[in-house]
Amino acid sequence: MRYIDLRSDTVTQPTDAMRQCMLHAEVGDDVYGEDPGVNALEAYGADLLGKEAALFVPSGTMSNLLAVMSHCQRGEGAVLGSAAHIYRYEAQGSAVLGSVALQPVPMQADGSLALADVRAAIAPDDVHFTPTRLVCLENTHNGKVLPLPYLREMRELVDEHGLQLHLDGARLFNAVVASGHTVRELVAPFDSVSICLSKGLGAPVGSLLVGSHAFIARARRLRKMVGGGMRQAGILAQAGLFALQQHVVRLADDHRRARQLAEGLAALPGIRLDLAQVQTNMVFLQLTSGESAPLLAFMKARGILFSGYGELRLVTHLQIHDDDIEEVIDAFTEYLGA
């Protein structure tokens, strides 16, 4: 059975064209800095984002870990959102491995951190407190795009306090496509950026961490320390390069399908769904009955998968097509008896 898998854009699979690029990738030893594919990907990624250097790593979790540990010494602190991926879904690696104190502040509905909350969370220059060194933002967060004026305001705030600013940009290019801004514009306020290649962009493995030469040199040493040094990684890097060059513009199709799905579901009885919150490739909804387990079982029996932890999440991606959207709407209609 072919599943319509809307659980996440992490389930994307390489296209035939991407597989051909991987098949013919030239490789070397990346720990020695001799893999042509990795070197090409890192150079392309750094230039694309307007930064000095980049580092290819196996995962977004590792990329964020290296970023926090490169910015902060042991015993220093980072301010971030209470619902941020770094804080909630990365096993507190920055604290466990880096001894960095993570200071959460409330996350707003649009994925932002209130400037007043961040300012209040910055530790005073006093021996009783952990020195704050870093602020982390996430764009997109739950499919929502942080506005460029807000990013610039946050840059001004961190500059006032002599801090660094990191972006978890796992789905950064969704924000680029949705906002109409260039990627350089969206990342200009940040000292470092993590981008995921294996979500909507469709590569099988990997993330890029970008920043200054000095920052990436520190991150490269830490990558080796935590086991992220790879050898003939050009096969994977070639897929990432293909993704950045070929799959960014097509993210608009994912957004269009998410909107089509959201509008179809919002019209059904028994569903609570705020269309204003559907900005990229994620649709969040609730059943007015409050009981999602029977729905998930019903859908799975029909070859449809999505996440349901209280609020239901459906994510469009490279392997979701127009016919799939119609099939999902029809299945919801049947289940709800509409």
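Placed from the backbone N, Cα and C atoms, the Cβ positions cover glycine too.
Secondary structure at K51 (mutagenesis position), taken from DSSP and collapsed to helix, strand or coil, is coil. Quoting Swiss-Prot on the mutagenesis of K51 to A: No loss of activity.
Quoted from Swiss-Prot, the note on the mutagenesis of K199 to A or C is: Loss of activity. Non-local neighbourhood of K199 (mutagenesis position): S8, D9, T10, T12, A170, R171, H317, each in the same chain, at least six residues away, with C-beta under 8 Å from its C-beta.
Around the Cβ of K224 (mutagenesis position), a 10 Å sphere holds 11 further Cβ atoms from the protein chains shown. For K224 to A, Swiss-Prot lists a mutagenesis experiment annotated as follows: No loss of activity.
Across the fold, the C-alpha of K51 (mutagenesis position) and the C-alpha of K224 (mutagenesis position) stand 22 Å from each other. Secondary structure from DSSP puts K199 (mutagenesis position) in coil.
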